[in-house]
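To start, the structure under review is shown below, and the notes come after it.
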Amino acid sequence: MSTALNSEHETVRPLASFQPSTWGDLFISYSEDSQLKEVYGKEHECLKQQVKTMLLDVTNYRISEKIAFINTLERLGVSHEFENEIEGLLHQMFDAHSKFQDGIQHFDLFTLGIYFRILRQHGYRIYCDVFNKLKDSNNEFKKELKEDAIGLLSLYEATQVRAHAEEILDEALIFTKAQLESIAATSSLSPFVEKQITHALVQALHKGIPRVESRHFISVYEEDPDKNDLLLRFSKIDYNIVQMLHKQELCHISKWWRDSELETKLTYARNRVAECFLWTLCVYHEPKYSPARLLLGKLINIISCTDDTYDAYGTLEEVQIFTDVIQRLDRSSMEQLPDYMKILYKAVLDLFDEVEVQLSNQETNNTYRMAYAKEELKAIAKCYEKEHIWFRKCHVPPFEEYLENAVVSIGNRLAVTFSFLGMDQVAAVEAFEWAKTDPKMVKSCGKVLRLVDDVMSHEEEDVRGHVATGVECYMKEHGVSREEAVVEFYKRVEYAWKDVNEEFITPNHLHIDLLNRVLNLTRIADVVYKFEDGYTHPEKTLKHHIMALFVDPVPI
């Protein structure tokens with residue numbers, strides 16, 4: 001190890017001066033109220049059995065009543081308690097749909113919308129021709145639809161799961177959005193309907209973070225004049241019980257962050273422990289994935305620090321050595337690194353050791369999975385290095401060359417593979433081989449994340465000195481303005497979303513729980529980067545969500 005790399009001699013570093021954490025030590029200590037947890041637990045079990053009875057009873061009802069009840073369970077965030085029962089009902093519905101499609105012609109607009117959306121969100125390929133009945137003889141949407149606010153909202157949410165070559169859904173999105181905006185501005189609506197419309201126009205359900213959307217809907221459902229009080233109370237208790245677990249997990253990761261010295265030794269990097277855990281919670285929030293969440297939460301923090309090391313501190317020589325060391329991933333290589341990088345490299349190795357222990361303790365020894373995660377880490381390091389070299393050389397690459405690298409450096413491929421590690425029962429070797437091939441769904445997820453990130457961050461990164469974002473690359477190559485480039489980016493985002501939706505309903509050998517991880521990663525983009533770079537500047541976009549998820553329980 002040369003003295004030069006360990007010294008603080010004059011070196012030009014592209015310092016970013018990121019904002020400090022909003023949260024301080026808020027999450028580093030968590031004292032669970034065991035008495036309240038016990039009280040909640042007893043009532044939760046009692047209510048769960050009653051809700052399960054209601055769900056089983058609904059099998060004798062009409063399809064419209066079945067799908068409406070499932071919709072309510074999912075919107076309230078309690079469907080994780082009844083996964084098998086719900087899947088059984090949906091399978092029956094889809095089977096009946098395939099044989100007797102005439103019954104759908106009698107669905108009202110609200111029922112048709114939730115029927116289509118929910119079946120697609122569970123991986124069933126239901127065709128968009130079910131909406132043909134909404135058109136008149138002039139191929140326009142029937143005028144009477146404009147009077148049905150809750151039906152229009154249901155159709156609007158259904159359009160969000162559209163895939164390619166579904167023109168009627170593209171048209172329905174334009175139609176419903178215009179009508180809902182008009183209704184919200186001019187009509188006198190009940191609070192129950194008004195809140196749903198106002199929220200949906202900002203955040204579509206399909207593209208939202210599931211746990212965040214459930215918290216919001218619980219408050220909305222309280223104002224439903226036809227609400228089921230038992231179901232409402234069950235959803236509140238369930239939310240608070242699961243929140244206790246999430247608080248405990250965030251506390252664990254906060255302590256790990258402190259003990260790892262990443263915050264104190266890598267002062268140039270973003271301290272975003274709570275924000276990283278929000279990303280983790282979007283990938284999977286269900287209690288059964290708690291061990292997997294702890295590992296993924298640590299990884300996302302480490303990748304954030306690694307990204308900032310390449311972008312906002314490391315010299316060319318340092319990042320080249322770090323990239324080379326990452327290709328080996330052995331402790332003997334640590335001495336080649338400058339002191340500050342040793343902290344980061346140690347965190348990487350310690351995390352992989354922790355993962356290996358957890359995998360070896362599963363019902364079947366799944367340590368083979370480690371090789372896939374390591375390869376993705378090596379790949380992302382090479383992409384970071386390439387971007388650093390571009391920056392040092394003031395090189396603006398052709399857009400497609402930039403994008404090919406950037407959809408890897410955004411980290412979704414590594415996150416997908418890592419999220420599979422802790423899914424003992426459903427993630428067989430085929431799942432890792434699938435992710436390894438960079439399939440269309442994963443690549444499109446990366447495009448959504450990268451393109452919206454670039455749109456929201458490119459001006460700031462240009463000011464502080466950073467590799468050219470996709471916006472600059474596209475502007476230079478095509479000779480267009482920033483505004484024109486942004487329009488093109490959002491067209492590509494819409495196209496990539498259709499890819500994700502299409503792949504989700506395309507039959508393959510993967511369990512739907514695995515595909516949901518990719519879908520959930522795509523959803524992050526629509527929340528974090530909707531109005532600004534919410535990860536770098538979380539106080540406006542993410543602070544409210546973090547308070548709702550990790551600080552404030554639902555009032556009961």
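Every residue gets a Cβ built from N, Cα and C, even glycine.
Those substitutions? Not in this structure, it's all original residues.
Copied from Swiss-Prot, the annotated features are:
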type	residues	note
MUTAGEN	D307 to A	Loss of catalytic activity
BINDING	D307, D311	Mg(2+) 2 binding site
BINDING	D307, D311	Mg(2+) 1 binding site
BINDING	D453, S457, E461	Mg(2+) 3 binding site
* Structure fact -> Using a 10 Å radius on the Cβ of S457 (Mg(2+) 3 binding site), the other Cβ atoms enclosed count 19
* Structure fact -> The most crowded of the recorded positions D307, D311, judged by neighbouring Cβ atoms within 10 Å of its own Cβ, is D311
* Asked: Cα-Cα separation of D311 (Mg(2+) 2 binding site) and D453 (Mg(2+) 3 binding site), in Å?
  -> 15
* How many Å separate the Cα atoms of D307 (mutagenesis position) and D453 (Mg(2+) 3 binding site)? -> 14
* Hey, what's the Cβ neighbour count for D453 (Mg(2+) 3 binding site) at 10 Å? -> 21
